[in-house]
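Asks: Before I ask anything, let me first share the structure, which is written out below as structure tokens.
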Amino acid sequence: MLGGSLGSRLLRGVGGSHGRFGARGVREGGAAMAAGESMAQRMVWVDLEMTGLDIEKDQIIEMACLITDSDLNILAEGPNLIIKQPDELLDSMSDWCKEHHGKSGLTKAVKESTITLQQAEYEFLSFVRQQTPPGLCPLAGNSVHEDKKFLDKYMPQFMKHLHYRIIDVSTVKELCRRWYPEEYEFAPKKAASHRALDDISESIKELQFYRNNIFKKKIDEKKRKIIENGENEKTVS
């Protein structure tokens, strides 16, 4: 049995040490949990340019990716890659694709690229693994269901990392056009550059518009405005 004074000092020391580390551990654990929950709310924005929309024969020729938080703030810009495809496939594209991909310089860039589809998937998968937890963050974009079809087929490991749900800005657009036609007239118009990174940036800006002008304000924001208005009325009176 420990002697009184020595024992009490040792016990106090052990207890104090554990108490301090225990509290710090709780704080660090809480911070880690909050960070994990925050990361789970992120959105994985993707845009593809393809040789066409036929999933049986067409291929991905450009892909870009951005990560935003739940408030649509851009947190990270991922790879923006042009993927090599055979000239025969490019020559068989529709007139629309030949015109727009030719005008944007994408066709020429594809011919000059040395990046394979497998290399591209590895780059994008590495990026989203660094930025998002597995299986929790949804794919986001404009008419992103079309992109998803190609990603499911050609980049299955990338898609396996994401949540099965998607956030499609075009759905919000169509609802806004029907339910809020006056506000819809002020929605940002797409420049139609038909380049992946530009299209993602436009999609994020468009959803920001709908959020700010169509979706109702958060309760806390409403309360703040009510308080501010009340203070202003007191000042005026």
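Note that Cβ sites are derived from N, Cα and C of the backbone, with glycine treated the same way.
Substitutions noted, but not modelled.
Below are the features listed in Swiss-Prot for this protein:
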type	residues	note
DOMAIN	43-207	domain 'Exonuclease'
MUTAGEN	Asp47 to Ala	Loss of 3'-to-5'exoribonuclease activity
BINDING	Asp47, Asp147	Mg(2+) 2 binding site
BINDING	Asp47, Glu49, Asp199	Mg(2+) 1 binding site
MUTAGEN	Glu49 to Ala	Loss of 3'-to-5'exoribonuclease activity
MUTAGEN	Glu146 to Ala	No effect on 3'-to-5'exoribonuclease activity
MUTAGEN	Arg178 to Ala	Disruption of homodimerization and loss of 3'-to-5'exoribonuclease activity; when associated with R-179 or A-179
MUTAGEN	Trp179 to Arg	Disruption of homodimerization and loss of 3'-to-5'exoribonuclease activity; when associated with A-178
ACT_SITE	His194	active site
MUTAGEN	Phe215 to Ala	Disruption of homodimerization and loss of 3'-to-5'exoribonuclease activity; when associated with A-179
Asks: So what's the mean pLDDT when you look at the domain 'Exonuclease' (43-207)?
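Replies: Residues in the domain 'Exonuclease' (43-207) carry a mean pLDDT of 97 in this prediction.
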Asks: Using Cα-Cα distances with a 10 Å cut-off, which of the mutagenesis positions Asp47, Glu49, Phe215 are near Asp147 (Mg(2+) 2 binding site)?
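Replies: Passing the 10 Å Cα cut: Asp47, Glu49.
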Asks: Round to a whole number and give the Cα-to-Cα distance in Å for the pair Asp47 (mutagenesis position) and Asp199 (Mg(2+) 1 binding site).
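Replies: A Cα-Cα distance of 7 Å.
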Asks: Between the recorded positions Glu146, His194, Asp199, Phe215, which lies closest to Trp179 (mutagenesis position), Cα to Cα?
Replies: Phe215
Asks: Using a 10 angstroms cut-off on Cβ to Cβ distances, just flag whichever of Asp47, Glu49, Glu146 is the loneliest among these mutagenesis positions.
Replies: Glu146
Asks: Least buried of the recorded positions Arg178, His194, going by other Cβ atoms within 10 Å?
Replies: Arg178
Asks: At the level of the C-alpha atoms, what whole-angstrom distance separates His194 (active site) and Glu49 (mutagenesis position)?
Replies: 7
